[in-house]
Amino acid sequence: MNGTLDHPDQPDLDAIKMFVGQVPRTWSEKDLRELFEQYGAVYEINILRDRSQNPPQSKGCCFVTFYTRKAALEAQNALHNMKVLPGMHHPIQMKPADSEKNNAVEDRKLFIGMISKKCTENDIRVMFSSFGQIEECRILRGPDGLSRGCAFVTFTTRTMAQTAIKAMHQAQTMEGCSSPMVVKFADTQKDKEQKRMAQQLQQQMQQISAASVWGNLAGLNTLGPQYLALYLQLLQQTASSGNLNTLSSLHPMGGLNAMQLQNLAALAAAASAAQNTPSGTNALTTSSSPLSVLTSSGSSPSSSSSNSVNPIASLGALQTLAGATAGLNVGSLAGMAALNGGLGSSGLSNGTGSTMEALTQAYSGIQQYAAAALPTLYNQNLLTQQSIGAAGSQKEGPEGANLFIYHLPQEFGDQDLLQMFMPFGNVVSAKVFIDKQTNLSKCFGFVSYDNPVSAQAAIQSMNGFQIGMKRLKVQLKRSKNDSKPY
(Lines of atoms letter the chains of each structure in order from A and count residues from 1; the text may use other names and numbers.)
(Lines give C-alpha, C1' and ligand atoms only; values in the text may rest on other atoms or scores of the structure.)
Protein backbone atom coordinates (compact mmCIF):
# COMPACT_ATOMS: atom_id res chain seq x y z
CA MET A 1 0.00 0.00 0.00
CA ASN A 2 1.49 3.31 -1.07
CA GLY A 3 1.61 6.50 0.90
CA THR A 4 0.29 9.91 0.03
CA LEU A 5 1.64 11.95 -2.86
CA ASP A 6 4.15 13.81 -0.69
CA HIS A 7 5.92 10.57 0.25
CA PRO A 8 8.03 8.14 -1.77
CA ASP A 9 6.82 4.63 -2.54
CA GLN A 10 8.92 3.10 0.26
CA PRO A 11 9.47 4.11 3.91
CA ASP A 12 12.83 5.43 5.08
CA LEU A 13 15.64 2.90 5.52
CA ASP A 14 15.57 3.33 9.30
CA ALA A 15 11.77 3.09 9.59
CA ILE A 16 10.44 0.79 12.31
CA LYS A 17 7.72 -1.82 11.97
CA MET A 18 5.68 -1.61 15.18
CA PHE A 19 3.52 -4.23 16.85
CA VAL A 20 0.34 -2.83 18.43
CA GLY A 21 -1.76 -4.75 20.95
CA GLN A 22 -4.97 -4.02 22.90
CA VAL A 23 -6.84 -2.93 19.78
CA PRO A 24 -10.65 -3.42 19.57
CA ARG A 25 -11.47 -6.49 17.48
CA THR A 26 -14.17 -4.51 15.71
CA TRP A 27 -11.76 -1.88 14.41
CA SER A 28 -10.97 -1.81 10.72
CA GLU A 29 -7.83 -0.72 8.94
CA LYS A 30 -9.48 2.66 8.37
CA ASP A 31 -10.08 3.14 12.11
CA LEU A 32 -6.46 2.29 12.86
CA ARG A 33 -5.14 4.58 10.15
CA GLU A 34 -7.08 7.50 11.62
CA LEU A 35 -5.50 6.78 15.00
CA PHE A 36 -1.91 6.46 13.77
CA GLU A 37 -1.87 9.25 11.17
CA GLN A 38 -2.06 11.79 13.99
CA TYR A 39 1.66 11.10 14.45
CA GLY A 40 2.82 10.79 10.85
CA ALA A 41 2.12 9.30 7.44
CA VAL A 42 1.42 5.56 7.57
CA TYR A 43 2.94 3.27 4.96
CA GLU A 44 1.21 0.02 5.87
CA ILE A 45 -1.19 -1.51 8.41
CA ASN A 46 -1.64 -5.26 8.78
CA ILE A 47 -4.36 -6.52 11.15
CA LEU A 48 -3.62 -9.98 12.55
CA ARG A 49 -6.63 -12.25 11.97
CA ASP A 50 -7.76 -15.67 13.13
CA ARG A 51 -7.94 -17.68 9.89
CA SER A 52 -9.79 -20.54 11.56
CA GLN A 53 -12.96 -18.42 11.60
CA ASN A 54 -15.07 -17.63 8.56
CA PRO A 55 -14.73 -14.83 7.79
CA PRO A 56 -11.34 -14.36 9.57
CA GLN A 57 -11.75 -12.26 12.72
CA SER A 58 -9.32 -9.71 14.16
CA LYS A 59 -7.13 -10.94 17.02
CA GLY A 60 -7.08 -7.47 18.56
CA CYS A 61 -3.58 -6.57 17.39
CA CYS A 62 -1.81 -5.33 14.28
CA PHE A 63 1.46 -4.24 12.68
CA VAL A 64 1.94 -0.66 11.55
CA THR A 65 4.80 0.84 9.54
CA PHE A 66 5.25 4.61 9.34
CA TYR A 67 7.24 6.26 6.58
CA THR A 68 9.65 7.70 9.12
CA ARG A 69 11.29 6.38 12.26
CA LYS A 70 10.48 9.64 14.04
CA ALA A 71 6.73 9.17 13.51
CA ALA A 72 6.85 5.62 14.85
CA LEU A 73 8.66 6.69 18.02
CA GLU A 74 6.31 9.63 18.57
CA ALA A 75 3.32 7.31 18.24
CA GLN A 76 4.88 4.87 20.70
CA ASN A 77 5.59 7.62 23.24
CA ALA A 78 2.01 8.89 23.00
CA LEU A 79 0.17 5.56 22.96
CA HIS A 80 2.15 2.80 24.70
CA ASN A 81 0.67 2.23 28.17
CA MET A 82 -0.97 5.65 27.83
CA LYS A 83 -4.19 5.42 25.79
CA VAL A 84 -7.08 2.99 26.35
CA LEU A 85 -9.18 2.48 23.22
CA PRO A 86 -13.01 2.22 23.38
CA GLY A 87 -14.22 -1.09 24.78
CA MET A 88 -10.78 -2.12 26.06
CA HIS A 89 -9.72 -2.60 29.69
CA HIS A 90 -5.98 -2.07 29.22
CA PRO A 91 -3.90 0.62 27.47
CA ILE A 92 -2.38 0.15 24.03
CA GLN A 93 0.81 -1.89 23.86
CA MET A 94 3.12 -0.59 21.13
CA LYS A 95 6.67 -1.78 20.58
CA PRO A 96 9.05 -2.70 17.74
CA ALA A 97 8.14 -5.99 16.09
CA ASP A 98 10.38 -9.00 16.78
CA SER A 99 11.89 -8.72 13.31
CA GLU A 100 13.03 -5.21 14.22
CA LYS A 101 14.60 -6.42 17.47
CA ASN A 102 16.67 -8.90 15.52
CA ASN A 103 18.22 -5.97 13.67
CA ALA A 104 18.57 -3.62 16.63
CA VAL A 105 21.30 -0.98 16.44
CA GLU A 106 23.17 -2.48 19.40
CA ASP A 107 23.54 -5.73 17.42
CA ARG A 108 25.18 -3.90 14.51
CA LYS A 109 27.25 -1.25 16.27
CA LEU A 110 31.02 -1.70 16.56
CA PHE A 111 33.54 -0.07 18.86
CA ILE A 112 36.85 0.66 17.14
CA GLY A 113 39.73 1.29 19.52
CA MET A 114 43.43 2.06 19.05
CA ILE A 115 42.97 4.17 15.93
CA SER A 116 45.30 6.99 15.01
CA LYS A 117 44.20 10.35 16.38
CA LYS A 118 44.89 11.75 12.94
CA CYS A 119 42.05 9.68 11.41
CA THR A 120 38.84 11.41 10.34
CA GLU A 121 35.34 9.92 10.02
CA ASN A 122 35.91 9.63 6.29
CA ASP A 123 39.13 7.65 6.86
CA ILE A 124 37.25 5.20 9.09
CA ARG A 125 34.44 4.85 6.55
CA VAL A 126 36.92 4.05 3.80
CA MET A 127 38.65 1.52 6.07
CA PHE A 128 35.41 -0.37 6.85
CA SER A 129 33.25 0.23 3.77
CA SER A 130 34.44 -2.98 2.11
CA PHE A 131 32.49 -5.02 4.69
CA GLY A 132 29.09 -3.53 3.89
CA GLN A 133 26.90 -0.46 4.02
CA ILE A 134 27.77 1.85 6.92
CA GLU A 135 24.80 3.49 8.61
CA GLU A 136 26.78 5.71 10.97
CA CYS A 137 30.42 6.51 11.71
CA ARG A 138 31.45 8.67 14.64
CA ILE A 139 34.85 9.39 16.20
CA LEU A 140 34.81 10.07 19.94
CA ARG A 141 36.24 13.49 20.73
CA GLY A 142 37.10 15.34 23.90
CA PRO A 143 35.86 18.78 24.97
CA ASP A 144 38.73 20.27 22.96
CA GLY A 145 37.43 18.61 19.80
CA LEU A 146 40.44 16.33 19.46
CA SER A 147 40.07 12.62 18.72
CA ARG A 148 40.28 10.21 21.66
CA GLY A 149 41.61 7.47 19.41
CA CYS A 150 38.40 5.47 19.15
CA ALA A 151 35.20 5.43 17.12
CA PHE A 152 31.80 3.79 16.63
CA VAL A 153 30.75 2.27 13.31
CA THR A 154 27.20 1.01 12.71
CA PHE A 155 26.51 -1.32 9.78
CA THR A 156 23.08 -2.03 8.31
CA THR A 157 23.25 -5.74 9.26
CA ARG A 158 24.87 -7.76 12.03
CA THR A 159 26.52 -10.06 9.50
CA MET A 160 28.48 -7.13 8.07
CA ALA A 161 29.60 -6.15 11.56
CA GLN A 162 30.75 -9.71 12.33
CA THR A 163 32.72 -9.84 9.08
CA ALA A 164 34.46 -6.57 9.98
CA ILE A 165 35.43 -7.91 13.41
CA LYS A 166 36.95 -11.08 11.94
CA ALA A 167 38.95 -9.15 9.37
CA MET A 168 40.04 -6.05 11.30
CA HIS A 169 40.41 -6.96 14.99
CA GLN A 170 44.13 -6.67 15.87
CA ALA A 171 44.95 -6.73 12.16
CA GLN A 172 47.17 -3.63 12.26
CA THR A 173 48.81 -1.15 14.59
CA MET A 174 48.11 2.42 13.56
CA GLU A 175 50.37 5.43 13.85
CA GLY A 176 50.76 6.68 17.41
CA CYS A 177 49.14 3.59 18.95
CA SER A 178 50.86 1.24 21.40
CA SER A 179 48.88 -1.88 20.48
CA PRO A 180 46.86 -3.32 17.55
CA MET A 181 43.45 -2.00 16.58
CA VAL A 182 40.52 -3.25 18.66
CA VAL A 183 37.30 -4.06 16.81
CA LYS A 184 34.38 -5.45 18.83
CA PHE A 185 30.67 -5.01 19.35
CA ALA A 186 29.94 -1.85 21.33
CA ASP A 187 28.71 -2.26 24.89
CA THR A 188 24.95 -2.41 25.23
CA GLN A 189 23.11 -0.43 27.89
CA LYS A 190 22.92 -3.63 29.95
CA ASP A 191 26.69 -4.10 29.67
CA LYS A 192 27.30 -0.53 30.77
CA GLU A 193 25.00 -0.90 33.77
CA GLN A 194 26.71 -4.12 34.79
CA LYS A 195 30.16 -2.52 34.59
CA ARG A 196 28.96 0.45 36.61
CA MET A 197 27.64 -1.88 39.30
CA ALA A 198 30.89 -3.83 39.35
CA GLN A 199 32.87 -0.61 39.79
CA GLN A 200 30.66 0.49 42.68
CA LEU A 201 31.02 -2.87 44.35
CA GLN A 202 34.77 -2.90 43.78
CA GLN A 203 35.14 0.49 45.44
CA GLN A 204 33.19 -0.71 48.47
CA MET A 205 35.27 -3.89 48.66
CA GLN A 206 38.52 -1.94 48.50
CA GLN A 207 37.41 0.12 51.49
CA ILE A 208 36.70 -3.06 53.41
CA SER A 209 39.98 -4.58 52.26
CA ALA A 210 41.85 -1.71 53.89
CA ALA A 211 40.49 -2.94 57.22
CA SER A 212 41.84 -6.44 56.46
CA VAL A 213 38.50 -8.19 56.65
CA TRP A 214 38.59 -9.58 53.12
CA GLY A 215 40.52 -12.73 53.92
CA ASN A 216 37.47 -14.52 52.56
CA LEU A 217 33.85 -13.85 51.74
CA ALA A 218 32.98 -13.73 55.43
CA GLY A 219 33.72 -10.03 54.91
CA LEU A 220 30.34 -9.77 53.22
CA ASN A 221 28.88 -9.55 56.72
CA THR A 222 30.28 -6.03 57.01
CA LEU A 223 28.68 -4.83 53.79
CA GLY A 224 25.60 -2.66 54.03
CA PRO A 225 22.28 -4.04 52.77
CA GLN A 226 22.37 -1.97 49.60
CA TYR A 227 25.70 -3.50 48.61
CA LEU A 228 24.58 -7.03 49.42
CA ALA A 229 21.62 -6.49 47.11
CA LEU A 230 24.00 -5.07 44.52
CA TYR A 231 26.24 -8.12 44.89
CA LEU A 232 23.39 -10.54 44.23
CA GLN A 233 22.12 -8.45 41.32
CA LEU A 234 25.57 -8.56 39.74
CA LEU A 235 25.75 -12.34 40.20
CA GLN A 236 22.30 -12.80 38.69
CA GLN A 237 23.05 -10.61 35.68
CA THR A 238 26.33 -12.42 35.16
CA ALA A 239 24.53 -15.75 35.33
CA SER A 240 22.01 -14.68 32.71
CA SER A 241 24.63 -13.19 30.38
CA GLY A 242 27.17 -15.99 30.78
CA ASN A 243 29.95 -13.40 31.15
CA LEU A 244 32.04 -14.74 34.04
CA ASN A 245 34.86 -12.24 33.49
CA THR A 246 32.99 -9.68 35.58
CA LEU A 247 33.09 -11.98 38.59
CA SER A 248 36.77 -12.78 38.26
CA SER A 249 37.61 -9.07 38.24
CA LEU A 250 36.25 -8.61 41.77
CA HIS A 251 38.98 -8.52 44.40
CA PRO A 252 37.95 -11.44 46.63
CA MET A 253 37.18 -13.66 43.65
CA GLY A 254 40.45 -13.24 41.84
CA GLY A 255 41.65 -16.65 43.01
CA LEU A 256 38.68 -18.58 41.64
CA ASN A 257 39.03 -20.76 38.56
CA ALA A 258 36.48 -21.03 35.75
CA MET A 259 34.65 -23.99 37.29
CA GLN A 260 34.26 -22.20 40.60
CA LEU A 261 32.96 -19.10 38.86
CA GLN A 262 30.44 -21.23 36.98
CA ASN A 263 29.27 -22.69 40.28
CA LEU A 264 28.84 -19.18 41.64
CA ALA A 265 26.88 -18.16 38.56
CA ALA A 266 24.71 -21.27 38.86
CA LEU A 267 23.97 -20.43 42.48
CA ALA A 268 23.07 -16.88 41.55
CA ALA A 269 20.74 -18.07 38.80
CA ALA A 270 19.11 -20.52 41.18
CA ALA A 271 18.70 -17.86 43.85
CA SER A 272 17.14 -15.59 41.24
CA ALA A 273 14.74 -18.36 40.21
CA ALA A 274 13.75 -18.92 43.83
CA GLN A 275 13.27 -15.21 44.33
CA ASN A 276 10.92 -14.96 41.34
CA THR A 277 8.86 -18.06 42.18
CA PRO A 278 5.30 -17.31 43.39
CA SER A 279 5.05 -17.93 47.11
CA GLY A 280 1.59 -19.46 46.98
CA THR A 281 2.64 -22.93 45.87
CA ASN A 282 3.96 -24.02 49.29
CA ALA A 283 5.53 -27.12 47.78
CA LEU A 284 8.15 -26.93 50.51
CA THR A 285 7.28 -25.44 53.86
CA THR A 286 9.51 -23.22 55.90
CA SER A 287 10.25 -25.93 58.42
CA SER A 288 11.49 -28.44 55.85
CA SER A 289 13.33 -26.16 53.46
CA PRO A 290 17.13 -26.29 53.38
CA LEU A 291 17.13 -22.56 52.81
CA SER A 292 15.11 -21.86 55.92
CA VAL A 293 17.34 -24.12 58.00
CA LEU A 294 20.55 -22.59 56.74
CA THR A 295 19.31 -19.07 57.42
CA SER A 296 17.37 -19.73 60.60
CA SER A 297 20.41 -19.46 62.85
CA GLY A 298 20.90 -15.88 61.82
CA SER A 299 17.35 -14.55 61.70
CA SER A 300 14.39 -14.25 63.99
CA PRO A 301 10.87 -15.31 62.95
CA SER A 302 10.01 -11.71 62.30
CA SER A 303 13.18 -10.80 60.48
CA SER A 304 11.65 -11.21 57.04
CA SER A 305 9.16 -8.46 57.70
CA SER A 306 11.40 -6.15 59.68
CA ASN A 307 12.42 -2.82 58.21
CA SER A 308 15.85 -2.99 59.81
CA VAL A 309 18.20 -5.42 58.11
CA ASN A 310 21.07 -7.14 59.88
CA PRO A 311 23.59 -8.10 57.17
CA ILE A 312 25.02 -10.96 59.24
CA ALA A 313 21.59 -12.38 59.93
CA SER A 314 20.49 -12.02 56.34
CA LEU A 315 23.58 -13.62 54.90
CA GLY A 316 23.33 -16.80 56.93
CA ALA A 317 26.12 -19.33 56.47
CA LEU A 318 29.30 -18.76 54.48
CA GLN A 319 31.95 -21.40 53.78
CA THR A 320 34.87 -22.18 51.50
CA LEU A 321 34.22 -22.77 47.81
CA ALA A 322 36.28 -25.64 46.34
CA GLY A 323 39.28 -24.91 48.51
CA ALA A 324 39.50 -21.29 47.38
CA THR A 325 39.80 -18.34 49.74
CA ALA A 326 36.29 -17.13 49.07
CA GLY A 327 32.92 -18.77 48.70
CA LEU A 328 29.17 -18.59 48.99
CA ASN A 329 26.58 -21.17 49.96
CA VAL A 330 22.85 -21.41 49.44
CA GLY A 331 22.11 -19.77 52.75
CA SER A 332 24.21 -16.72 51.98
CA LEU A 333 22.62 -16.28 48.58
CA ALA A 334 19.21 -16.68 50.14
CA GLY A 335 20.10 -13.91 52.53
CA MET A 336 21.17 -11.62 49.74
CA ALA A 337 18.04 -12.46 47.79
CA ALA A 338 16.04 -11.48 50.84
CA LEU A 339 17.75 -8.10 50.90
CA ASN A 340 17.31 -7.65 47.17
CA GLY A 341 13.68 -8.68 46.89
CA GLY A 342 12.17 -8.13 50.29
CA LEU A 343 11.90 -11.86 50.96
CA GLY A 344 12.84 -13.54 54.19
CA SER A 345 14.02 -17.12 54.49
CA SER A 346 10.41 -18.26 54.62
CA GLY A 347 9.62 -16.39 51.42
CA LEU A 348 12.36 -18.18 49.56
CA SER A 349 11.50 -21.55 51.00
CA ASN A 350 7.93 -21.40 49.77
CA GLY A 351 9.07 -22.02 46.20
CA THR A 352 8.31 -25.01 44.06
CA GLY A 353 10.05 -28.34 44.33
CA SER A 354 11.81 -27.75 41.03
CA THR A 355 13.22 -24.49 42.33
CA MET A 356 14.67 -26.19 45.38
CA GLU A 357 16.06 -28.96 43.21
CA ALA A 358 17.81 -26.34 41.10
CA LEU A 359 19.28 -24.76 44.21
CA THR A 360 20.42 -28.10 45.57
CA GLN A 361 21.94 -29.13 42.25
CA ALA A 362 23.82 -25.87 41.91
CA TYR A 363 24.99 -26.00 45.51
CA SER A 364 26.20 -29.59 45.20
CA GLY A 365 28.44 -28.52 42.33
CA ILE A 366 30.80 -27.01 44.89
CA GLN A 367 33.67 -29.45 45.08
CA GLN A 368 34.55 -29.35 48.76
CA TYR A 369 32.66 -29.00 52.00
CA ALA A 370 34.84 -27.38 54.64
CA ALA A 371 33.35 -28.63 57.89
CA ALA A 372 36.07 -26.82 59.79
CA ALA A 373 34.51 -23.53 58.67
CA LEU A 374 31.14 -24.29 60.22
CA PRO A 375 31.91 -23.26 63.84
CA THR A 376 32.30 -19.66 62.72
CA LEU A 377 28.94 -19.69 60.99
CA TYR A 378 26.80 -20.55 64.00
CA ASN A 379 26.61 -19.63 67.63
CA GLN A 380 29.82 -20.83 69.26
CA ASN A 381 28.16 -21.41 72.64
CA LEU A 382 25.52 -23.63 71.06
CA LEU A 383 28.22 -25.59 69.25
CA THR A 384 30.19 -26.11 72.45
CA GLN A 385 27.14 -27.25 74.41
CA GLN A 386 26.08 -29.76 71.76
CA SER A 387 29.64 -30.99 71.27
CA ILE A 388 29.90 -32.10 74.89
CA GLY A 389 27.16 -34.71 74.69
CA ALA A 390 26.48 -35.39 71.01
CA ALA A 391 29.88 -36.10 69.43
CA GLY A 392 30.69 -39.79 69.71
CA SER A 393 27.37 -40.66 71.34
CA GLN A 394 25.12 -43.38 69.91
CA LYS A 395 21.94 -42.11 71.55
CA GLU A 396 18.99 -42.37 69.19
CA GLY A 397 16.24 -39.86 68.56
CA PRO A 398 12.56 -40.57 67.93
CA GLU A 399 11.35 -42.63 64.96
CA GLY A 400 12.22 -40.92 61.67
CA ALA A 401 14.89 -38.70 63.23
CA ASN A 402 17.89 -41.03 62.83
CA LEU A 403 20.14 -40.85 59.79
CA PHE A 404 22.70 -43.15 58.21
CA ILE A 405 25.47 -41.38 56.24
CA TYR A 406 27.63 -43.15 53.63
CA HIS A 407 30.80 -41.96 51.85
CA LEU A 408 32.25 -39.80 54.61
CA PRO A 409 35.82 -38.59 54.07
CA GLN A 410 38.41 -40.87 55.66
CA GLU A 411 39.64 -38.09 57.93
CA PHE A 412 36.17 -37.18 59.28
CA GLY A 413 35.68 -37.77 63.00
CA ASP A 414 32.70 -37.51 65.32
CA GLN A 415 33.18 -33.77 65.80
CA ASP A 416 33.33 -33.14 62.04
CA LEU A 417 30.14 -35.13 61.51
CA LEU A 418 28.39 -33.19 64.25
CA GLN A 419 29.47 -29.84 62.83
CA MET A 420 28.32 -30.79 59.35
CA PHE A 421 24.78 -31.74 60.42
CA MET A 422 24.19 -29.20 63.21
CA PRO A 423 22.76 -26.50 60.90
CA PHE A 424 19.61 -28.57 60.35
CA GLY A 425 18.48 -28.98 63.95
CA ASN A 426 19.34 -30.18 67.45
CA VAL A 427 21.70 -33.17 67.15
CA VAL A 428 21.44 -35.66 70.02
CA SER A 429 24.24 -37.91 68.73
CA ALA A 430 26.81 -38.10 65.93
CA LYS A 431 29.04 -41.14 65.54
CA VAL A 432 31.60 -42.14 62.88
CA PHE A 433 32.29 -45.88 62.91
CA ILE A 434 35.93 -46.92 63.36
CA ASP A 435 37.58 -50.17 62.31
CA LYS A 436 38.83 -51.68 65.59
CA GLN A 437 41.82 -53.36 63.91
CA THR A 438 43.12 -50.45 61.86
CA ASN A 439 41.67 -47.68 64.02
CA LEU A 440 40.61 -45.95 60.77
CA SER A 441 37.21 -44.64 59.81
CA LYS A 442 34.86 -47.00 57.97
CA CYS A 443 33.60 -43.89 56.12
CA PHE A 444 30.04 -44.15 57.42
CA GLY A 445 28.23 -42.98 60.51
CA PHE A 446 24.98 -42.15 62.26
CA VAL A 447 23.40 -38.82 63.15
CA SER A 448 20.28 -38.52 65.31
CA TYR A 449 18.08 -35.45 65.80
CA ASP A 450 15.44 -34.80 68.41
CA ASN A 451 12.75 -34.48 65.71
CA PRO A 452 11.98 -35.96 62.25
CA VAL A 453 11.64 -32.55 60.57
CA SER A 454 15.33 -31.77 61.10
CA ALA A 455 16.26 -35.19 59.74
CA GLN A 456 14.25 -34.59 56.55
CA ALA A 457 15.84 -31.15 56.13
CA ALA A 458 19.30 -32.73 56.44
CA ILE A 459 18.42 -35.38 53.84
CA GLN A 460 17.16 -32.75 51.39
CA SER A 461 20.28 -30.63 51.72
CA MET A 462 23.06 -33.16 52.24
CA ASN A 463 22.07 -36.25 50.24
CA GLY A 464 24.23 -36.10 47.12
CA PHE A 465 26.43 -33.34 48.52
CA GLN A 466 29.89 -33.69 47.00
CA ILE A 467 32.98 -33.93 49.20
CA GLY A 468 36.19 -34.37 47.23
CA MET A 469 35.53 -37.11 44.67
CA LYS A 470 32.55 -38.65 46.48
CA ARG A 471 28.96 -37.68 47.12
CA LEU A 472 27.35 -38.20 50.49
CA LYS A 473 24.47 -40.63 50.72
CA VAL A 474 22.13 -39.60 53.53
CA GLN A 475 19.06 -41.66 54.36
CA LEU A 476 16.85 -42.60 57.29
CA LYS A 477 18.15 -45.35 59.52
CA ARG A 478 15.97 -48.45 59.42
CA SER A 479 13.57 -49.11 62.26
CA LYS A 480 14.62 -51.35 65.14
CA ASN A 481 11.91 -53.75 64.06
CA ASP A 482 13.65 -54.37 60.72
CA SER A 483 16.04 -57.28 60.40
CA LYS A 484 18.87 -55.06 59.15
CA PRO A 485 20.16 -51.94 60.90
CA TYR A 486 20.46 -50.16 57.55
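The backbone N, Cα and C atoms fix where each Cβ goes, glycine too.
The DSSP breakdown of the domain 'RRM 1' (16-99), given as helix, strand and coil counts, is 21 helix, 28 strand, 35 coil. Here Swiss-Prot flags 16-99 as domain 'RRM 1'.
The domain 'RRM 2' feature in Swiss-Prot is assigned to 108-188. For the domain 'RRM 2' (108-188), the model's pLDDT averages out at 92.
If you look up Swiss-Prot, you'll see 401-479 marked as domain 'RRM 3', on the strength of sequence analysis.
Quoting Swiss-Prot on the mutagenesis of SER302 to Gly: Reduces CDK4-mediated phosphorylation.
Counted with DSSP, the domain 'RRM 2' (108-188) comes out as 22 helix, 26 strand, 33 coil.
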